[in-house]
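A.B. asks: Quick one: the structure is below, questions incoming.
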Amino acid sequence: MHMHMGGDPSAICAQTDPELWFPDKGQSTRDAKRMCMRCPLLDECRALALRDPHLVGVWGGLSAQERRRIRKGASA
C-alpha cells in the first residue's frame, strides 16, 4: 500500500503504480490528474490534501503547487 487514498480499494491510486502520483520535477502531472478525475474518492482525497500542507505529489487531482495556491487564496 502506498500513500493517497490507497487504503480504500475503490481508490484509483490503490490500483495503479505509485510513481504516477509522484512525478519527478519537470515531469507532467496530467496523467495522474486525469486518473483522479475518474476516482470515486476525489472529493475526500482533495479535502484531505487541502488540509495537510505536508503532502507531496498529486492528490485529489491537484499538484502540491496548486494546493498551495488554493490554501493561500483561502487565507487571504
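Every residue, even glycine, has its Cβ placed from backbone N, Cα and C.
Those substitutions? Not in this structure, it's all original residues.
Look at Swiss-Prot and you will find Cys13, Cys36, Cys39, Cys45 tagged as [4Fe-4S] cluster binding site. Residues or ranges marked as domain '4Fe-4S Wbl-type' by Swiss-Prot: 12-69. While the structure shown retains the original residue, Swiss-Prot records the mutagenesis experiment Cys36 to Ser with this note: Unstable iron-sulfur center, small orange colonies in M.smegmatis. Binds DNA. Under the heading of mutagenesis, Swiss-Prot lists Cys39 to Phe or Arg and annotates it as follows: No iron-sulfur cluster, normal white colonies in M.smegmatis. For the published mutagenesis Cys45 to Ser, Swiss-Prot gives the following note: Unstable iron-sulfur center, small orange colonies in M.smegmatis. Binds DNA. Annotation of the mutagenesis experiment Leu55 to Gln in Swiss-Prot: Small orange colonies in M.smegmatis. Decreased DNA-binding. In Swiss-Prot, a published mutagenesis experiment is listed as Val56 to Asp, annotated Small orange colonies in M.smegmatis. No DNA-binding. According to Swiss-Prot, the mutagenesis experiment Val58 to Glu carries this note: Small orange colonies in M.smegmatis, poor DNA-binding. Decreased DNA-binding. Under mutagenesis, Swiss-Prot gives Trp59 to Cys with this note: Small orange colonies in M.smegmatis. Decreased DNA-binding. Quoted from Swiss-Prot, the note on mutagenesis experiment Arg67 to Cys is: Small orange colonies in M.smegmatis. Decreased DNA-binding.
A description of the local structural setting of each listed feature is requested, covering burial, neighbours and distances.
C.D. replies: The Cβ of Cys36 (mutagenesis position) lies under 8 Å from the Cβ of Ile12, Leu42, Cys45, Val58, Trp59, Gly60, Gly61, each of which sits 6+ residues away along the same chain.
Of all the Cβ atoms in the protein chains shown, 23 others lie within 10 Å of the Cβ of Cys45 (mutagenesis position). Classification of Cys45 (mutagenesis position) by DSSP places it within a helix.
For the recorded site, Leu55 (mutagenesis position), the DSSP three-state label reads coil. A 10 Å cutoff on Cβ-Cβ distances gives Leu55 (mutagenesis position) a total of 17 other Cβ atoms nearby, all chains included.
In this view, Val56 (mutagenesis position) is surrounded by 11 other Cβ atoms within 10 Å of its Cβ, with every protein chain counted.
The 10 Å shell around the Cβ of Trp59 (mutagenesis position) contains 26 further Cβ atoms across the protein chains shown.
Contacts of Arg67 (mutagenesis position) defined by a Cβ separation under 8 A and a same-chain sequence distance of 6+ are given as Ala49, Leu50, Pro53, Leu55, Trp59, in order along the sequence. Following the DSSP three-state reduction, the secondary structure of Arg67 (mutagenesis position) is helix.
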A.B. asks: Given the recorded positions Cys13, Cys39, Val58, which one has the fewest other C-beta atoms within 10 angstroms of its C-beta?
C.D. replies: Cys39
